[in-house]
Every structure is written in structure tokens, then in C-alpha cells.
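A.B. asks: According to Swiss-Prot, the natural variant LEU9 to Pro carries the following note: In strain: ZBMEL95 and ZBMEL157. Quoting Swiss-Prot on the natural variant ALA96 to Val: In strain: MEL11, ZBMEL145, ZBMEL131, ZBMEL229 and ZBMEL384. Under its natural variant entries, Swiss-Prot includes ARG125 to His with the note: In strain: MEL01, MEL02, MEL12, MEL13, MEL14, MEL15, MEL16, MEL17, MEL18, MEL19, MEL20, ZBMEL84, ZBMEL95, ZBMEL131, ZBMEL157, ZBMEL191, ZBMEL377 and ZBMEL398. One entry in Swiss-Prot concerns the natural variant PRO239 to Arg. Its note says: In strain: ZBMEL186.
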Amino acid sequence: MAPPENGILEVLENLLDRYKINLLQMMFGTFIATIVFFGGLMTFVEKYLPNSIRQSFRYGKHSFKGETDPLVAWLEVPKSWFKHFYTFALFWSWLAFYVLVSTVREQKEAPEYVLQFLDIMGGGRSHRKVEIDSTTACVGAFMLTLQCTRRFYETNFVQIFSKKSKINLSHYAVGYVHYFGAVIALLSNTSGFVRGSKPMEFSLDKLTSQQILYLGVFFLAWQQQYASNMILVNLRKDPRTGSVKTEKHLLPKGGLFNLLSSPHMFLEVVMYFCIADLYMPVRIWRLIFLWVASNQTINALLTHKWYQETFREYPKNRRAIIPFLL
């Protein structure tokens, strides 16, 4: 029997194209709406919320301490599982970076299976347009790949997770979806990855002043985030032996912690801003930045409140996530 003229993927692609359904935009738009809605509830009316919502939203140092909901507890996994989606992010980002560099080097359109995948995720072949040149894409992909690589290293070989710390399964799943979508968004509107387009040649001479500036800002934020994370790691280590002495959350001092309760979250926002502004013509990257900024801000506010309630001597000049402001 001959195979059907249209395969399942082609039917799906035509459906998405016909109704202008952009799966990437839907994903991150949903993330933004969810974090803003529940984050607002947690910030302003948390005491009136059922324990199931409070328990689902909170984790880590500001995890819910009241009477737990059995069903929500059943849906929790160890916080150390963060390392799983950073392992995925490492593989996925390097794969995309390799495909991008190969396409630019060979000066030919991406393979058909890549184009079809991007058509499905990015709104259909007739709605995907070239908005990003190859040099910008290489810079942005390099940034995100570098960040994924360092976070993989930290979560798998450096970070000390409390054995008692849990996260809701939804947080765990969102980690995978975030990196899955963000990496795809690097290519979805890039020359050579849109049908009928050819990648442009890459050259360091073609780097613009904006790209050079953002590379510098990104590297500084990248390095400072690592330094901030190491301060948190060292709080749980014996300074003489280097062995783990506690799994408690202690008061961090030094570096950007002298200004902020969560400098690592502030720096995450800075790094994503650098990528998103380079990709400014692409709507999906504006959504990704808004998602990251809102998520990190809500988490930082909850963390800041926990520090203030836990440590009487907590410095009054520290802000939650934006130096001197918030």
C-alpha cells in the first residue's frame, strides 16, 4: 500500500500555518501569564490562598512550611533534579550551535528536517521570515550555549543541594520546556533557517559595536553569577577541609550579596536581556525575556522576604533583585 500523500507532520504543519499558530509564542506567553497571575497572588494575598497553591509555588529556602497537601506532596521531586534539565540544556544548546555553525560554514540552507521542525514550532512556513543575520545568531547562540554549559557544570559538580529540598513537578517540567523553546528561538527567524534564505558569512570584522558591548556585559554578568553561586556553595562547606558541613540556608555576604538578596537572579535577567535585545526584531525573544524577568523577580521577592523574616540582623540596605531600587 502506498503511503499517504501527506504525512502527519505535514498535516500538522499545514494546520499551524493556516491558523497562524506559533507554538513558541504560545508556550512563553502561557509562562508569563501563569507567573504573573500566581506570583501576584503570592505577593499580595498569599495568606488567603489554599495551602496546595502555596506549596506548589514555593521551593528552596522559601518553601512552604505549613500543613502540606498530600496530592501536591506526591507531585514533588528532589530539587537536585535541576541538574537533569541542565544536562538536557547542555546537549540541546550545543546541538543547535553546531547546526548553526555548520550551516554558516557550508553556506547552504539548513537540512529539510530542521526547516520542517522550525516551521512547526515557529508558526508555519509562510509566516516565518528572516529577521536575524548569521553573525547575530552566532553571537546569541554562543551566549546561551555558554550559560547552559556553566549551569550544567554548577548543578552537576559544584552546587550542594539539600536532601530534604523539593520542587513541584511543574517547576521541573518548565525547566525542560524553557530551554527547549529558547534554543529553538535562536534559529527560528535566522537566515539559512527560513525556507529560501541563505546564511550570511560570519566574520569577527562584522561584529557591530552593540554586539561587542553586549558580549562584554554578558561575560561580566556570567562571571559574577558564577562568583555569587560560589558564595552560596561555600556557605555549606567547611573552609578548612572543603567538605559539606551543613545543608541549611545561611546568610550570604560579600560580592554582589552586599547589594542584593539574589544577585544571581539579577544577573540571569541581565544575560537574557543581552540576548533578547540582539534578537529584538524577533517577537518570541521579547516574550522569553519577559518570562525570565518576571520569574526571577517573583522568586527574588520571595527570597528577600524570607531573609528578612529569618535573620534579624539582615542588612536594611539590601534590595531584592535591582540594586538600590527593588
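From the backbone N, Cα and C atoms, a Cβ is placed for every residue, glycine too.
Unsubstituted: the structure retains its original residues.
Mind running through what each feature is packed against?
C.D. replies: In the three-state DSSP scheme, LEU9 (variant position) falls into the helix class.
Neighbours of ALA96 (variant position), defined as other CB atoms within 10 A of its CB across all chains, total 22. Taken residue by residue with DSSP, ALA96 (variant position) is part of a helix.
In this structure, ARG125 (variant position) belongs to neither helix nor strand by DSSP; it is coil. In sequence order, GLU13, ASP17, LEU115, ASP119, ARG195 are the residues of the chain that are 6 or more apart from ARG125 (variant position) and have a CB within less than 8 Å of its CB.
For the recorded site, PRO239 (variant position), the DSSP three-state label reads coil. With a cut-off of 8 Å between CB atoms and residues at least 6 apart in sequence, the same chain places nothing near PRO239 (variant position).
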A.B. asks: To the nearest whole angstrom, what is the C-alpha distance linking ALA96 (variant position) and LEU9 (variant position)?
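C.D. replies: That comes out at 21 Å between the alpha carbons.
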